[in-house]
Each structure stands twice: as structure tokens, then as C-alpha cells.
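Structure in C-alpha cells, see below.
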Amino acid sequence: MALPSAFLNPFVPSPVTANPRTKFARVGKGFNVSCLIKTEQTKSAVTETGVSPATKEVNEPSLSTVLVNYSADWDPYNATSTPIYQTATFKMKSATEFGEYYYSRNANPTRHTLEALLAQIDNAKFAYCFSSGMTALTSVCELVSPGDEIVTVEDIYGGSYNFINNLIGRKEGIVVKHVNTSDLDEVKRNMSNKTKLVWLESPSNPQLRVSDIRSIAKIAHAYGAILFIDNSVMSPVLSNPLDLGADIVMHSATKFIAGNSSCIGGSIATNNEELGNKIHSFQKATGCALSPKDSWICLEGIKTMALRVQEKQRNAQLIAEFLASHPKVTEISYPGLQSDPGYELHNSQSKGPGSVISFKTGSLPLSKQIVEDTKYFSMTVSFGGVGSCICLPWYTSHSSIPDSQKLKVGLTRDLVRLSVGIEDVEDLVMDLQNVLSIQPQF
């Protein structure tokens, strides 16, 4: 949502409620260590050189520190865990005057706290939380009008494909073009003065194909189009698409943000006030905002997001290397492998390869056996939780895409998608090694 002043600089209390114990203050899009002395904020640093604290540059805290120490400065009781405002309404100041909060469909303090934090870590001015990733995507599609065109990555999440082709494209007369966005020339050939939205996933789901976000941003903007990035595979820990030229970034909060597969949610972030206002209006009018309780679950989960992402990625790298060397694996996609075609480009626009891997065996019976017989990989859809997951996208997350379209983009029946968790990596590798060693039953 468009954030009140108290949320734009969430570590800085208002002059009325300043607390001398407050240690962090946001400055622009970075952070400075600060201390509040008698409600007067001054930059300070502990040094051994005698340099004046007023002139000593202070290092910014890491993302892990920010996520753990983030708190709601509006809370009069200074709770270490953000309170859940589980209420439908708030009492008015008078018969003719609302307070800052009056109806939770429009605004809620618990959700505001999460939105403020997500805006901060996405390097955005505005952030909005929705009841699911799909409702977040719906808010973006509301920016497109009949007669407009959408250019989208061809290797796209099945739910997104179904939505923009069957619900938006067919009903509203919007032309949807599925393009190999790893090929900049193909992107250019499909752009026109009717293109309103360019829709990317990088890496894509499930084949983890990498697109040049910086270059595509320039192409989109040359045609006056909006560049939208579904960043769910990466999380704000590993990628900040707004810094690369994107206009809107989306996350499925269900995944890395909440982190425990315990709630459904989505988020949108942008630096464009006009786009932000339109998305916020959609959020309020349709009643699709994230509930106070689910906002709280995300706030609790996000505290460990940086650590979880780091551990999951470490495990995924080792598992990808194991799979790449296994004779029964015919093809593997993971941008952390030097052999991956998107390796260098991905490294230039992200902080790591993430924890999602896809691979092929050339045999549906073998792939089916791997999915069904692993011990520590839950046979389920989604990704980004603490536990490892495994599925066949053809039959699950991408089942709504026509078979011909799946085959066209290389998504075959035997493709296995892994979401690597935080378990002991030796256990995970041994688990995969065991199922790969068993002869499949035809």
C-alpha cells in the first residue's frame, strides 16, 4: 500500500514516541547505525581512532540483522513480536473523522508492518500484501486494457499461464505472446506499440531459464511498456529486480517469505507512485489483502529468511553437482552450475542461484519412481519452505498448460523439480542416490 510516513522510515519513531533505546534508522534505501539521545537523533560510531562520531562512516547492517531487528515502532508496548490486530474495524476519532485505521479490508497495522518491511528489502517506495500470489498477479493484470498486448516468458508458472491466457486474454480481448525471453532478438520482434506489459520470471519456473532483466527493461521502456518480474524463485534475499530496471516485482509470500509452508500470501512492490496507487485501489476495492494473522505468520517467518535461503542454497548447490555427475540424469537446470547456459548472466544480476533445481532422466517411470520413493523430499507442489519438496511439474504445477505448449518449450513428462530444504545435505544426497540406484518398475 502507499505507506504512511511512520512506515516509510520504519526504524525511526515519530518525534512524539521516540525511544532512546532505538538502534536502527533507515536513511533513503540504505541503513545507518544510529542512536537516539533524549529524542534527538545523531549518527554515532564506536572507534579506536578518535575520529569524530559525526564524521565517521558506519557500515550498513546485513539483511539478516535488519530482518531480525525489524519491529513496529507504533506499538505502545514495544512487543518483540509484532501484535496481530485481528479486528474487522477500528473506532473512529469522531462521528465525522476516521483514524489512520478504520476497516481492515483497507488497512491494518499488522499488514502495514509487513508491507513496510517488504518495501524496504525490495528497495521500493510502495508495497502491498495480498491473500495469495495469484491475487497479487491479478492486481498487475488490472493495469492492462482490452486491445493491449502482454509479452511473457514462455517457460512460465502454470497458474500464471492459465490466468493470463484463459481468464484475461480470452475474456478481455488481450493478446498474450509467449516468448523465449532468453533471446533478446525474439523479445524485440514481439514488441509493438500495443505492448502494455512484459512479464518475466528469471529464473523461470520450472526450467530455470535466465533472462537479461536490464536489457529487457530497456526494450520494454522504449515501447512504453511496464516490466513486471515474478521473483518468487529467488526471494528478496537473492534478487532485487527493481534495481535492475523492473517497474513491479512480485513474490509468492507462501514460499521464502513465510518459509514454513504455513500460509498463503503474495506481495507486490514498486517505486512508481501511479502504478502503486492503482494496485492499492485494486487491493482495497476487491478485498484481497492479506489477513492480519497471515501477515503475522509472514512477519515471524521472514526473521529467518536470510539464513534459510543461505542454507537451502548451499544444499542445492551440492545436490545439483551430485545430480549433474549422475549417469541417470540426462539434463539438469540450475544457474549455480558453470555448465548452465544462464550461469554468467544470472551471477551478474543476482546474489546466488537459489534452491530450486530441475532435471530430466529421459524416462517417465524413473522420474515417477524418484518422486514417489524419496524419503526426505515431500511429494508436493510449491517451493521455498524449510522442508525439501519434489514433483513432476507436467502433472502438477503446470498441468493447466496444454501439452503441446509444454512440449514446445521443453517441459517434458520426465522433468523433476526439486525445492531443496534445510535438512542435512548428506541425508538428501543419500536419499536421491538410493532412489536413482533402484531399477524402475515398468
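Every residue, even glycine, has its Cβ placed from backbone N, Cα and C.
Not my notes, these are from Swiss-Prot:
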BINDING   Tyr103, Arg105, Gly133, Met134, Ser252, Thr254  pyridoxal 5'-phosphate binding site
MUTAGEN   Phe98 to Asn  Reduces catalytic efficiency 6-fold and 4-fold for mimosine and cystathionine, respectively
MUTAGEN   Tyr102 to Phe  Reduces catalytic efficiency 6-fold for mimosine, but has no effect on cystathionine catalytic efficiency
MUTAGEN   Cys263 to Ile  Reduces catalytic efficiency 3-fold and 1.2-fold for mimosine and cystathionine, respectively. Reduces catalytic efficiency 1.2-fold and 2-fold for mimosine and cystathionine, respectively; when associated with C-295
MUTAGEN   Lys284 to Asn  Reduces catalytic efficiency 4-fold for both mimosine and cystathionine
MUTAGEN   Cys288 to Ser  Increases catalytic efficiency 1.8-fold for cystathionine, but has no effect on mimosine catalytic efficiency
If you pair up every Cα among Tyr103, Arg105, Gly133, Met134, Ser252, Thr254, the residues annotated as binding pyridoxal 5'-phosphate, what's the maximum separation in angstrom, rounded to an integer?
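Of all Cα pairs among the recorded pyridoxal 5'-phosphate binders, the widest measures 25 Å.
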For Lys284 (mutagenesis position), which of the binding-site residues Tyr103, Arg105, Gly133 has the nearest Cα in space?
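In terms of Cα distance, Lys284 (mutagenesis position) lies closest to Arg105.
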Tell me which of the recorded positions Tyr102, Met134, Thr254 ends up closest to Cys288 (mutagenesis position) in space, Cα to Cα.
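Spatially nearest to Cys288 (mutagenesis position) by Cα position is Met134.
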Would you please pick out, from the recorded positions Met134, Cys263, Cys288, the one with the fewest other Cβ atoms within 10 Å of its Cβ?
Met134
Given a separation of at least six residues and a C-beta threshold under 8 Å, show me what packs close to Thr254 (pyridoxal 5'-phosphate binding site) in the same chain.
Ser132, Gly133, Ser261, Cys263, Ile264, Gly265, Gly266, Ser382, Gly384
State the three-class DSSP label for Lys284 (mutagenesis position), counting H, G and I as helix, E and B as strand, and everything else as coil.
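Once the DSSP labels are grouped into three classes, Lys284 (mutagenesis position) ends up as helix.
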In sequence order, which same-chain residues at least six apart have a C-beta under 8 angstroms from Tyr102 (mutagenesis position)?
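Expected: Thr89, Phe90, Met92.
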Can you tell me how far the Cα of Arg105 (pyridoxal 5'-phosphate binding site) sits from the Cα of Phe98 (mutagenesis position), in Å?
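About 14 Å separates the two Cα atoms.
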